[in-house]
Amino acid sequence: MDSSVIQRKKVAVIGGGLVGSLQACFLAKRNFQIDVYEAREDTRVATFTRGRSINLALSHRGRQALKAVGLEDQIVSQGIPMRARMIHSLSGKKSAIPYGTKSQYILSVSRENLNKDLLTAAEKYPNVKMHFNHRLLKCNPEEGMITVLGSDKVPKDVTCDLIVGCDGAYSTVRSHLMKKPRFDYSQQYIPHGYMELTIPPKNGDYAMEPNYLHIWPRNTFMMIALPNMNKSFTCTLFMPFEEFEKLLTSNDVVDFFQKYFPDAIPLIGEKLLVQDFFLLPAQPMISVKCSSFHFKSHCVLLGDAAHAIVPFFGQGMNAGFEDCLVFDELMDKFSNDLSLCLPVFSRLRIPDDHAISDLSMYNYIEMRAHVNSSWFIFQKNMERFLHAIMPSTFIPLYTMVTFSRIRYHEAVQRWHWQKKVINKGLFFLGSLIAISSTYLLIHYMSPRSFLRLRRPWNWIAHFRNTTCFPAKAVDSLEQISNLISR
């Protein structure tokens with residue numbers, strides 16, 4: 001394709017969040033003219049950011065996307081490695097469950113700082129222009145036209161070759177695509193909300209072990225804590241909304257934490273706990289699925305706009321960043337031909353993003369309940385053992401999702417296959433132990449004892465002579481044995 005044509009391509013990126021700003025970097029490298037429209041003010045100058053601010057877990061997929069635009073080292077240097085889950089039981093006991101091998105870890109990063117860094121990186125490209133406080137009013141993908149409303153309150157029509165919807169779970173771009181025939185959409189609010197709390201530094205250092213994702217699992221709800229660069233921890237309490245609604249006073253909150261998170265109170269402090277708890281109401285969590293992710297060659301959805309997921313597998317940002325990376329790889333493959341790239345992008349990403357959405361739902365149950373069980377710990381130890389002796393044959397689900405770029409839906413399929421293999425292996429092992437035990441029992445048992453086992457009615461005589469079994473009960477058993485022997 002002629003380079004002058006490529007340079008004339010104009011792209012409107014709707015949304016200047018994590019995925020939107022990263023996608024602007026990817027597209028700017030292709031010499032497209034990029035305009036990013038963000039409804040909020042510039043987060044780098046905002047005095048207070050309201051709403052979602054859950055700490056993020058950056059893993060392999062996200063790092064590969066950042067690496068492709070030359071930002072991996074910068075972002076990684078601002079993250080804190082977390083090598084394992086640290087489980088806090090109700091009794092105060094702590095136990096670590098490694099994520100993978102000693103060299104494998106995820107990174108705790110600040111959403112706010114990461115967004116600022118990505119915006120700054122995008123603005124460094126001369127062909128990128130940021131438009132803050134610009135809200136999308138209309139989107140007409142057939143004609144490649146959008147209407148935006150800036151701070152001057154005057155609607156402005158903008159024409160472009162490609163509209164990229166990166167405007168989050170409540171995407172305006174997606175809402176316009178939903179009016180098109182054969183566009184499928186579903187959403188689900190889970191019955192749990194989240195609330196953020198803070199564990200401040202203690203004597204200038206971390207109040208807990210910093211290189212862990214701390215979890216307080218309590219079956220129907222849980223709390224997690226991720227470390228920050230300033231030696232604090234950001235805690236997130238996930239709980240059904242009806243439970244949040246029961247905590248109306250300061251005493252209610254303190255009593256609740258004393259009952260379910262007693263070891264967290266001295267870490268947070270009662271005063272700060274109450275202050276943070278009533279600062280903002282519990283926030284909802286939504287899961288969104290749609291199909292397809294594109295419309296002709298003029299519009300595409302990325303990140304939460306295409307597949308908002310609950311945060312319990314730590315893959316929301318990573319999946320969104322991988323969207324950008326896959327899109328970039330396809331643009332290379334098809335030489336920037338959007339008519340070829342967009343349909344393949346939808347075909348590849350829809351099964352993967354739906355798979356990680358389902359896994360995230362499943363992982364909430366695992367995090368809040370299963371991690372307490374001995375069987376769960378046994379399974380994790382077995383997975384690590386099998387992976388150690390057969391690294392290319394047996395790969396734990398978490399490793400496939402977090403430390404590789406195996407496609408999400410393929411990871412799920414492989415996980416189900418591996419579970420079947422393990423279950424069959426355990427059944428075979430159990431059967432072998434049972435048969436071996438029976439053989440040894442028979443082989444070393446005296447003939448007289450063996451004869452008693454073969455003839456159940458002889459047991460009755462044995463009970464009559466050696467126990468204080470009631471006589472009437474023995475007589476009843478004799479009657480049954482006589483029927484059996486006939």
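From the backbone N, Cα and C atoms, a Cβ is placed for every residue, glycine too.
According to Swiss-Prot, the protein has these features:
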- V19, Y37, E38, A39, R40, A57, R111, L136, T172, D304, M317, N318: FAD binding site (BINDING)
- R85 to A or K: Abolishes kynurenine 3-monooxygenase activity (MUTAGEN)
- R85, Y99, N363, Y398: L-kynurenine binding site (BINDING)
- Y99 to A: Abolishes kynurenine 3-monooxygenase activity (MUTAGEN)
- Y99 to F: Strongly decreases kynurenine 3-monooxygenase activity (MUTAGEN)
- F312 to A: Decreases to 30% NADPH oxidase activity (MUTAGEN)
- F313 to A: Decreases to 50% NADPH oxidase activity (MUTAGEN)
- N363 to A: Strongly decreases kynurenine 3-monooxygenase activity (MUTAGEN)
- N363 to D: Abolishes kynurenine 3-monooxygenase activity (MUTAGEN)
- E366 to A or Q: Strongly decreases kynurenine 3-monooxygenase activity (MUTAGEN)
- N465 to A: Not glycosylated. Reduces to 80% kynurenine 3-monooxygenase activity (MUTAGEN)
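Across the annotated binding residues for L-kynurenine (R85, Y99, N363, Y398), the two most widely spaced Cα atoms sit 14 Å apart. In terms of Cα distance, the recorded positions that sit within 10 Å of F313 (mutagenesis position) are N363, Y398, chosen from T172, N363, Y398.
Once Cβ contacts within 10 Å are tallied over all protein chains shown, the recorded positions F313, Y398 are led by F313. One way to see the shell of the L-kynurenine site is to take the Cβ centroid of R85, Y99, N363, Y398; the remaining same-chain residues with a Cβ within 8 Å of it are I97, L213, F313, G314, T402.
Calculated from their C-alpha atoms, the gap between E366 (mutagenesis position) and Y398 (L-kynurenine binding site) amounts to 12 Å. Ranked by Cα separation from T172 (FAD binding site), the recorded positions R85, N363, Y398 are led by N363. Across the fold, the C-alpha of Y398 (L-kynurenine binding site) and the C-alpha of Y99 (mutagenesis position) stand 7 Å from each other. Of the listed recorded positions E38, E366, the Cβ environment within 10 Å is emptiest of other Cβ atoms at E366.
Neighbour count (other Cβ atoms within 10 Å of the Cβ, all protein chains): 18 for R111 (FAD binding site). Here FAD is bound by V19, Y37, E38, A39, R40, A57, R111, L136, T172, D304, M317, N318 per the record. The longest Cα to Cα distance in that group is 30 Å. Of the binding-site residues V19, M317, V19 has the largest number of other Cβ atoms within 10 Å of its own Cβ. Taking Cβ-Cβ distances under 8 Å and a sequence gap of 6 or more within the same chain, the neighbours of R40 (FAD binding site) are G16, A46, F132, N133. Between Y99 (mutagenesis position) and V19 (FAD binding site), the C-alpha separation comes to 26 Å. Reported as a whole number, the C-alpha separation between N363 (mutagenesis position) and M317 (FAD binding site) equals 16 Å. Rounded to a whole number, the C-alpha distance linking R111 (FAD binding site) with R85 (mutagenesis position) is 20 angstrom.
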